[in-house]
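All remarks here apply to the structure that follows.
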Amino acid sequence: MSTAREQPIFSTRAHVFQIDPATKRNWIPAGKHALTVSYFYDATRNVYRIISIGGAKAIINSTVTPNMTFTKTSQKFGQWADSRANTVYGLGFASEQHLTQFAEKFQEVKEAARLAREKSQDGGELTSPALGLASHQVPPSPLVSANGPGEEKLFRSQSADAPGPTERERLKKMLSEGSVGEVQWEAEFFALQDSNNKLAGALREANAAAAQWRQQLEAQRAEAERLRQRVAELEAQAASEVTPTGEKEGLGQGQSLEQLEALVQTKDQEIQTLKSQTGGPREALEAAEREETQQKVQDLETRNAELEHQLRAMERSLEEARAERERARAEVGRAAQLLDVSLFELSELREGLARLAEAAP
């Protein structure tokens, strides 16, 4: 394969569909995810191709010819018929802009294919494989659902001088438009289902986060209660500190007042000595411990307040997520109802059109 063919002229991402070969009416998706769709120039055969690879096989390998026509059937869906492959391809894009870019590039490539055919018939050679087409890569973007109808006879290319549509072609066109509406409703329904699944996942994550915050809050509250009890114990211990007092020994009536005074002075000295040795450091240590514990309690209370604030915020987010999920469910329900109505109307329309087609000469 040449270098010119290996480098795409233009690439984008889209959901790929093919017309059902049995019914020629319904679309068959090529996969659940969007695929890369590219324009290539085959220098060996001097042709332009639209190629899309899914896994190990080519989903699209369509040679662009001058008589092909790319038709926009909705804001995000387009299609073209490939007579060589005997099928109709449909592409669903993420936005109308992507569809417009692909359609414009289709026109450029078709014109380049026409010039290539003319030069080939004249015996000339093309010096530029892209005929002035600038390479352009469209960055991938998340795909929304796309849709389109299909009856191969309705998608054949038409030249500018083609005659106006006959009555039979007009009926077929009406039937094709009905199929467009059906596929559009189905695509919107699938898009709403995806949105609902995403909201459900976000709700589960929010519930898990809220449960985790509640566990942390309970642990912080238990720690704060334990520290409060410790502070109360230390305060009670400080209030009930036993002050050493001198024991009064039984004195006989024969002891003199001087001996009693000397004994009292001796005990006072012992008390002062004990206070200087043990009382001061212990009180200072207990005061420091109480101050540190109180600081921890204040820090924990501040942290608890922050956690409670965060918990309230998480609960508000949870309620918003639940409300959003309910809205999504309501939208899905409305879409399902509208789809049922549209399918019923489409069925009646098909029956009427079938009767008209049978009655037409």
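Counting begins at 1 with the first residue displayed.
Yeah, the Cβs are placed from backbone N, Cα and C, and that goes for glycine too.
Among the features that Swiss-Prot reports, domain 'WH1' is placed at 1-113, with the record citing sequence analysis. Per-residue confidence over the domain 'WH1' (1-113) averages out at a pLDDT of 90.
According to Swiss-Prot, the mutagenesis experiment Ser38 to Ala carries the following note: Does not affect interaction with NFATC2; when associated with A-36 and A-52. Attenuates inhibition by AKT; when associated with A-36 and A-52. Within 10 Å of the Cβ of Ser38 (mutagenesis position) there are 18 other Cβ atoms, across all protein chains.
Among the mutagenesis entries in Swiss-Prot is Ala43 to Ser, noted as: Does not affect interaction with NFATC2. Decreases interaction with NFATC2; when associated with N-22 and 53-L--S-56. Markedly decreases interaction with NFATC2; when associated with T-30; S-31 and 53-L--S-56. Impairs interaction with NFATC2; when associated with N-22; T-30; S-31 and 53-L--S-56. If you draw a 10 Å sphere around the CB of Ala43 (mutagenesis position), it holds 14 other CB atoms from the protein chains shown.
A C-beta separation below 8 Å, combined with a sequence spacing of at least six in one chain, links Ser52 (mutagenesis position) to Val16, Ala30, Leu35, Thr36, Val37, Ser38, Ala58, Ile59, Ile60. Quoting Swiss-Prot on the mutagenesis of Ser52 to Ala: Does not affect interaction with NFATC2; when associated with A-36 and A-38. Attenuates inhibition by AKT; when associated with A-36 and A-38.
Gly54 (mutagenesis position) carries a strand DSSP state (E or B). Cβ neighbours within 10 Å of Gly54 (mutagenesis position), excluding its own Cβ and spanning all shown chains: 14. Experimental mutagenesis at this site is recorded by Swiss-Prot as Gly54 to Asp, annotated: Decreases interaction with NFATC2.
Under the three-state DSSP scheme, Ser38 (mutagenesis position) falls in the strand class. Ala43 (mutagenesis position) sits 24 Å from Gly54 (mutagenesis position), counting Cα to Cα.
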